Structures are given as structure tokens and as C-alpha cells.
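**Student:** From Swiss-Prot, here are the annotated features:
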DOMAIN    269-604  domain 'MHD'
MUTAGEN   PHE273 to Ala  Leads to sensitivity to sertraline, when associated with S-275
MUTAGEN   ASP275 to Ser  Leads to sensitivity to sertraline, when associated with A-273
Amino acid sequence: MSSSLFILDENLEPLVSKNIRALPNLSSVLSSFKQCYHDGSPPILSQNDWFFIHLKRDFLHFVSVIHTTDKPNIDLMTILAFLEQFYHLLQKYFEIEVLTKNVILDNILLVLELIDECIDFGIVQVTDPSIIKDYIRVKVNVPRVTVDNEEWSPGEESSSSSGSDSDSEYSNTNKRKDKKKKRKKKKGTKGKSVGKSKLKSIMVNNKENRGINVVETVKETLRNKNDTGKEAANDELPNDGNDLYINGDIAKTIIMPISWRTKGIHYAKNEFFLDVIERVQYLMDFEKGVIRKNLIHGEIVCRCYLSGMPKLKISINKILNRDPQFMSNSSFHQCVSLDSINTIEKDEEKNSDDDAGLQAATDAREIEFIPPDGEFVLCQYELKRHVKDAPMVRLKDFEIKPKLKKFKIQIVTKIQTNFKPTNSTSKLNVRIPLTKVFQEYKIDLSKQIRFKANIGKVVFNLSDDFLLWEIQTMKGHREHSTNKSSQYNSDEDDPNTCASMVAEFPLFNQEEYDRLQEEMKTSMNPPPLRTGPRLEELYRQVHDQQTSHVTPRDKLVNIDFEIPYCTCSGLKVEYLKVEEPQLQYQSFPWVRYKTVSDEEYAYIV
């Protein structure tokens with residue numbers, strides 16, 4: 001059992017501390033953790049009869065303290081998993097991607113309330129955001145700035161910038177649903193079912209963000225339904241404060257077998273969104289031709305807006321084909337029941353000689369689950385690609401061509417896609433490092449730098465020394481070459497099927513510089529007028545205080561892409577069924593696919 005819980009900043013200074021077991025001196029316990037902690041420490045440390053389970057996320061440290069006498073009665077990995085889930089819970093509440101020190105300090109009371117609900121006397125209870133949000137309804141204190149008569153918060157920016165345009169459709173859908181619910185409440189209609197016989201409610205009163213006053217009121221109302229299904233006017237909740245009341249079935253949910261979904265959920269339009277997102281991790285030594293990493297990190301993200309207690313059935317081709325790598329390296333949400341798959345394996349062994357029985361078992365191989373309300377991750381998996389499998393976007397050629405006689409240097413890059421011609425990228429950016437070029441050659445930034453591209457555009461980052469080639473849309477099996485002046489000797493180099501870009505940097509000419517200086521001394525004419533920014537002065541100011549060594553990152557050509565309607569592993573959802581035997585409503589399931597590059601998708605040059 002956890003004795004205490006800390007949230008520390010990056011300097012290991014306490015932001016929030018919760019003394020669960022009434023320890024006499026928390027400061028001495030924290031000082032023991034500071035003594036044994038260092039960069040690169042394992043997640044579990046021991047010092048002075050104390051065990052410290054710590055987790056670093058963003059700019060914060062989450063630390064749980066356990067005494068040695070309690071260690072035999074608790075699983076340390078369970079506490080580590082709890083810290084991870086608690087971090088995601090804070091993200092859901094604050095609606096931001098990165099937790100900072102200021103956000104925690106501005107919401108200390110809310111964080112303490114969340115700790116009390118998640119853990120009871122050191123024992124983990126529940127960390128599901130959809131359940132806890134119905135218990136603790138507190139307005140989050142986040143900074144807001146008025147821009148063009150509209151309020152803006154950091155969470156709104158992170159949610160809109162991190163996702164694509166398709167992800168913003170979901171947020172817009174939620175906003176439209178909230179507006180519809182508010183209109184219905186104003187008209188006097190019922191927005192959410194609150195049980196059959198009795199209603200237990202908790203009213204949360206938070207005035208001017210000065211404190212949290214929780215007033216518990218218990219109201220019992222009889223709901224008599226007539227043949228038309230309408231309720232009496234006296235049974236309706238007040239329209240102005242419906243958001244302050246919670247469903248009475250929530251308290252029973254956490255002790256029921258289906259603890260991730262409450263009863264009494266109702267939506268006017270029943271929809272279910274399923275996204276298959278695969279992140280490709282690829283690292284290759286371009287000079288040696290050795291592939292160091294070639295992995296696929298996939299996840300199935302769902303957004304559920306269904307009424308009642310629906311039962312979903314999903315069939316995936318990887319399960320139908322009994323892919324051993326997928327089955328051994330995949331993890332599912334707690335709502336998924338894998339009993340049907342295990343039963344099918346037994347039926348296949350029994351009916352191995354019976355073709356009809358084997359076909360029936362194959363048709364019935366599916367995932368069955370009752371989804372939680374809102375957004376959740378249904379499945380996570382990791383697959384290894386074969387060495388001979390071509391990457392989705394391949395660096396075909398990278399060459400630095402110095403032309404010393406002309407005092408110029410050219411950088412040539414070729415990339416090639418390897419997916420279906422019917423698909424195309426919605427985003428494609430190539431990051432070309434220049435640190436090595438600026439160290440080995442003396443670049444003259446006083447002269448004009450030339451870029452030529454018949455597709456996309458090229459941006460020169462002066463402070464970080466790299467070129468960013470923004471291509472955006474590119475169809476499958478189409479090659480882009482950065483050397484337009486080269487001779488095309490094959491079909492692959494046909495200018496009709498190739499796009500080119502060339503970056504040319506001028507080299508410093510000492511003889512020309514001395515000659516111009518002598519002419520300026522003897523000439524009566526003023527120096528020529530120069531317009532535009534002086535890049536050489538800006539570069540000198542930026543790089544004067546920086547070290548001049550080449551880091552491993554400066555040798556990587558990074559490729560950032562996004563391919564909608566495509567999966568690298570070939571995973572496909574065969575069908576998706578929604579069944580609700582009591583309500584029997586019409587549902588609208590949606591399935592999408594997307595392949596994106598991981599943070600490490602690069603070539604070592």
C-alpha cells in the first residue's frame with residue numbers, strides 16, 4: 001500500500017503531496033528520494049527502509065512511497081501502472097497534451113480530489129476518466145486569452161494542432177451535440193435518462209473559482225411513464241442546473257462487472273467512430289545500407305456515442321488469419337472479452353476434420369465488448385517488418401556535391417514512395433541537416449541562396465541549420481528528385497513522373513572579397529545598396545554562443561508524413577456490428593485508417 005504520493009517539478013521540488021498513511025515527517029522521506037535519484041535511475045528505488053516508485057512525464061515527477069513492511073502485500077508494478085494512469089487522467093481533466101508546473105499549481109484542490117477518488121488508504125480504486133468525471137465536476141482553472149472575441153486556451157490549441165483535420169471533425173461533432181442538448185433542455189425535453197425509480201444526485205458548487213464546496217443532496221422522485229413514454233412535468237430536472245446533477249447509477253458502476261460504463265446514457269444520434277492509426281518507426285544507415293529499426297506501433301482508437309448498454313462485434317483480418325505476431329504483441333482494453341477467440345481455438349481443434357465446423361468457427365472469430373462512453377483505446381499492437389519490405393517513404397539518394405571551381409555547393413536528395421497509387425500523402429516533409437556542411441565548408445550567406453522546386457517549397461532554418469522541404473501531397477509510387485539539371489536516362493527519371501528540388505549555397509571566395517575591398521578603397525562611388533536581411537550577421541549572432549560539434553541528430557534526414565486511408569501492416573476491419581437488444585436503435589459506425597511516421601523515421605547520412 002502506498003504511504004504517500006508526491007508530484008514534483010523538474011527540480012524535484014514538491015508541488016502536491018498527499019500523506020495517505022499519516023507519516024510523521026514527509027520532508028525526510030522526500031529528502032531520501034532526492035539522495036538516491038539521478039538521471040537515468042530505474043523506476044523503482046530503495047533508500048532508508050523506503051521504496052520509491054517514480055515516473056517522469058513531461059516536466060513532472062510522479063512518486064509513490066511504500067514502506068518495506070508493506071512490500072510483501074503489494075505489487076510494485078501495480079503502483080507504477082497506477083502512476084501512468086493517473087498521469088493520463090490529469091491530461092483528460094485539463095484537456096492538454098503537456099502537463100506543466102503552473103497547471104498543477106492552479107488546480108491543487110482538483111488534483112487532491114482526484115487522488116482521493118483514485119486511491120483509498122493506499123489501495124488503488126478506479127482511474128477511469130469517464131467514471132471519475134461524473135463524480136468530480138469542477139471547472140478547470142486554465143489561462144484563457146480573448147482573441148477576436150473568442151476565448152482561447154492551451155488545451156484547445158494542443159487538441160487542434162496535434163490532430164489532423166479529420167480529428168477536428170470529431171470535436172466539432174461533440175460541440176454540435178452539446179448545443180443540441182442545450183436546446184432540448186430549454187424546450188423542456190429530457191437529455192439524459194437518470195434511472196427508473198430513484199435519483200441520487202450530488203451537486204457541485206464552484207463559485208468564482210475560489211474553492212470547491214460539495215453539497216450532497218438526495219432527492220427521491222417517482223417517474224410514472226404512460227403509454228406514450230412521456231413523463232410528468234413535476235419529474236423533470238431544473239433546466240438551468242442539469243449539468244450539476246449526476247446519474248444515481250454511477251455509484252453502483254464501480255462495483256459491477258461492467259465498471260467502465262454507467263447505465264442511463266442517452267444520445268439523440270448514436271454513432272461509433274473507430275480509427276486505426278499506425279506509426280512507422282524506421283532507422284537506416286544510408287551509407288552502409290543497414291536497417292537498424294523497422295517497426296509498426298499501431299493502436300485502434302474509438303469514440304463511442306451510443307445509448308444504453310450496446311454490445312459491439314468487430315472482426316479484424318489479423319485475427320481471422322490467426323497472425324501469430326499480432327496475437328502475441330497486442331493488448332486490448334479491459335472491456336474486450338477474448339473468451340470467444342479462445343472458444344474458437346478449441347472448436348478448431350475439435351472440428352479440424354469437419355470443413356463445415358471449421359468454416360463456422362472462422363466466421364465467428366470476432367471481438368466482442370461493451371464499450372465505455374467517450375474516447376478510449378481499444379487495442380495496441382507492435383509488429384516487426386521484414387528487412388526486405390520497402391519503407392513507406394524511401395530516401396533513394398542523398399549527395400552533397402561541392403563545386404569548388406565555381407565556389408558553389410549543391411545538396412541533392414531523392415525520395416520515393418512505396419504504397420498504392422490510389423493513395424496519397426496528406427503531409428510530407430523532409431528535413432535535411434546542414435550542420436556538417438557549414439562546418440566543413442565556408443558558406444557565404446551574404447550572397448543569395450537558390451532553391452528550385454517544381455513541387456512544394458523549401459525553407460531554410462537559420463538557427464537550427466536545416467532545410468525543410470514541404471511537399472504535402474504526393475501519390476504512391478512517384479519519385480521526387482532534387483536534381484533537375486541532371487540527365488534522365490531511365491523511366492524513373494522521366495520529368496513527367498519526377499519532381500525536383502535543388503539547393504545551392506555559395507562558398508566564400510577570398511580573392512573576390514579582397515578585390516572588392518580594394519575597389520571600394522579607390523572608388524568614389526558609394527557601395528551598392530543592399531536590401532533584405534543580412535543573413536551572415538544573423539547567423540553569427542545565433543551561433544556565437546553555440547558549440548561547434550556535430551551531434552547524432554545532425555546526421556539524420558528526417559521524413560515526416562501522413563497517409564490517410566492506408567495501413568502499413570495491412571490490418572483491416574472486416575465488419576463492425578452494434579447491437580442493443582433493449583433500445584434497438586439505428587446506429588452509425590464509422591471506420592478510418594491512417595499511417596503516420598513515428599518520431600524516429602530517419603536515415604543516417
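Any Cβ shown, glycine's included, is placed from N, Cα and C.
Keep in mind it's a predicted model, so treat the numbers as computed, not measured.
How buried are the listed features, and what sits near them?
**Tutor:** Under the DSSP three-state reduction, PHE273 (mutagenesis position) is assigned to strand.
The Cβ of ASP275 (mutagenesis position) has 19 neighbouring Cβ atoms from other residues within 10 Å, across all protein chains displayed.
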**Student:** I'd like the number of other C-beta atoms within 10 A of the C-beta of PHE273 (mutagenesis position), please.
**Tutor:** 19
